[in-house]
Amino acid sequence: MDVERLQEALKDFEKRGKKEVCPVLDQFLCHVAKTGETMIQWSQFKGYFIFKLEKVMDDFRTSAPEPRGPPNPNVEYIPFDEMKERILKIVTGFNGIPFTIQRLCELLTDPRRNYTGTDKFLRGVEKNVMVVSCVYPSSEKNNSNSLNRMNGVMFPGNSPSYTERSNINGPGTPRPLNRPKVSLSAPMTTNGLPESTDSKEANLQQNEEKNHSDSSTSESEVSSVSPLKNKHPDEDAVEAEGHEVKRLRFDKEGEVRETASQTTSSEISSVMVGETEASSSSQDKDKDSRCTRQHCTEEDEEEDEEEEEESFMTSREMIPERKNQEKESDDALTVNEETSEENNQMEESDVSQAEKDLLHSEGSENEGPVSSSSSDCRETEELVGSNSSKTGEILSESSMENDDEATEVTDEPMEQD
């Protein structure tokens, strides 16, 4: 836009007694809404801005009356006139261009784009008005009218006076010093500053030498490692063929194993069938053997019972015979005792007679009678010993027979039970 034409339109608006809408100034507000570029000072277009704002609020109220429903309980209800006066009071108190000038111009030029109700529109205007930061017009900083700005961002135009950046955050923001850009790949000194050209050339030569040495060492390392890791492609092909052959062998071995497993499973099944048959036959044999054993045991039991009965009968018959034998043995014992007593008496009488004969003869007799008497004594002693041994044997036999009878007698009631 032409700044001179804009300034003339603003002067005409102030001179008029009856304020009306000016198309040139409306075009200026549309330009600010699109680009955010304010080419003139705030004091120059402040009056028309307030006039346009008041007119838009009044038109919005007439076209969109207040809603019929109750107000929102979460929001404080403020009447239209009070909200209008508050907004106008804030705007008249500005001494500079608010940094939300672009959004305010959008609301003034197209109010129904985002709002349909009066209350919401007024709250949107109030939110954009209650700010503190200010911006300067682009003409004051750059003295040119060929700058492009969109939403607060500067874009270079055809003017050569455009710098790299423009201060859009207000007058208080300091500008940084223009320092040469340093690439990260360039060598740096210990102080963080770029080195001189001579040192750069020397460093470049050193870097080239290092690169050559590194490349040579890397090639040597690769050549040393290559026989271990990276082999010749022909060898790789041979290895691949070897792997394929091994895979085929493994596949064949797997097939052979499968067939072997199948055959073994069939053999196992046949063996199991044979075992079942053998077990069945062995069971039959066991049954037959059990039957024969049962018959044998029954016959043995019958024979044992018959033998017991016979032994029982014989024992009963033997009891009186044994009693008679015992009686006879007792009689024999008594007879033997009587004979032994008689023999003793005879021996005593013989001894007394021999003594008498010795006394009467007084040693005049020969040794013959003495020897005869001694022989007689020996014979009598032998007879007595034989009789005593016989009697001992008889007693031992009788005691053994008595013990056998007692055991047989004790066994008989057990067998009867």
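Cβ coordinates are placed from backbone N, Cα and C, and glycine is handled just like the others.
The noted changes are left out; the structure has the residues it started with.
Under the DSSP three-state reduction, Phe99 (mutagenesis position) is assigned to coil, being neither helix nor strand. Listed in Swiss-Prot is the mutagenesis experiment Phe99 to Ala, annotated as follows: No effect on RPA2-binding; decrease in PPP4C-binding.
According to Swiss-Prot, the mutagenesis experiment Arg103 to Ala carries the annotation: No effect on RPA2-binding; loss of PPP4C-binding. A sphere of 10 angstroms centred on the C-beta of Arg103 (mutagenesis position) encloses 17 other C-beta atoms.
Among the mutagenesis experiments that Swiss-Prot reports, Glu106 to Ala is described with the note: No effect on RPA2-binding, nor on PPP4C-binding. According to DSSP, Glu106 (mutagenesis position) is assigned to a helical segment. If you take the C-beta of Glu106 (mutagenesis position) and look for same-chain residues 6 or more apart in sequence within under 8 angstroms, you find Ala33, Arg113.
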